[in-house]
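Straight from Swiss-Prot, the features:
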{"type": "VARIANT", "residues": "S4 to P", "note": "In strain: UK and VS116"}
{"type": "VARIANT", "residues": "V9 to I", "note": "In strain: UK and VS116"}
{"type": "VARIANT", "residues": "S19 to A", "note": "In strain: A44S and NY13-87"}
{"type": "VARIANT", "residues": "K23 to R", "note": "In strain: 25015, CA2, CA55, CA128, DN127, POTIB1, POTIB2, POTIB3, UK and VS116"}
{"type": "VARIANT", "residues": "Y33 to C", "note": "In strain: CA55, CA128 and DN127"}
{"type": "VARIANT", "residues": "V65 to L", "note": "In strain: 25015"}
{"type": "VARIANT", "residues": "K69 to R", "note": "In strain: DN127"}
{"type": "VARIANT", "residues": "E81 to V", "note": "In strain: NY13-87"}
Amino acid sequence: MSFSRRPKVTKSDIVDQISLNIKNNNLKLEKKYIRLVIDAFFEELKSNLCSNNVIEFRSFGTFEVRKRKGRLNARNPQTGEYVKVLDHHVAYFRPGKDLKERVWGIKG
């Protein structure tokens, strides 16, 4: 797997792929409903992360919020000025075993 010039996949691409997958299984669901489900899914992810909940999808991975320590020697890349960064929270994703194996090319 090469990481130079990787193609970007958009939400519309994902909607198209899911729609095709559904059609291949002899089901019918309009793309606008697929988009609604995807939007609702991400809203729930954001809402749960903002509530400091851990979201686990077995074999795929875990989403959580972690606290990142501040530091004194951060540098603004535009001005070169040194600034103080306070402690803050960041969204974090920890991949699950199956995802790691697929990305690394390991047969499971």
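Using the three backbone atoms N, Cα and C, a Cβ is placed for every residue, glycine included.
None of the noted substitutions appears here; every position holds its original residue.
Taking the features listed in Swiss-Prot, we show where each one sits on the structure.
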residue : record           : contacts (Cβ under 8 Å, 6+ apart)
S4      : variant position : none
V9      : variant position : none
S19     : variant position : L29, K31, I34
K23     : variant position : none
Y33     : variant position : none
V65     : variant position : L49, N52, H89, V90, A91, Y92
K69     : variant position : D87
E81     : variant position : R75
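A helical conformation is recorded for S19 (variant position) in the three-state DSSP classification.
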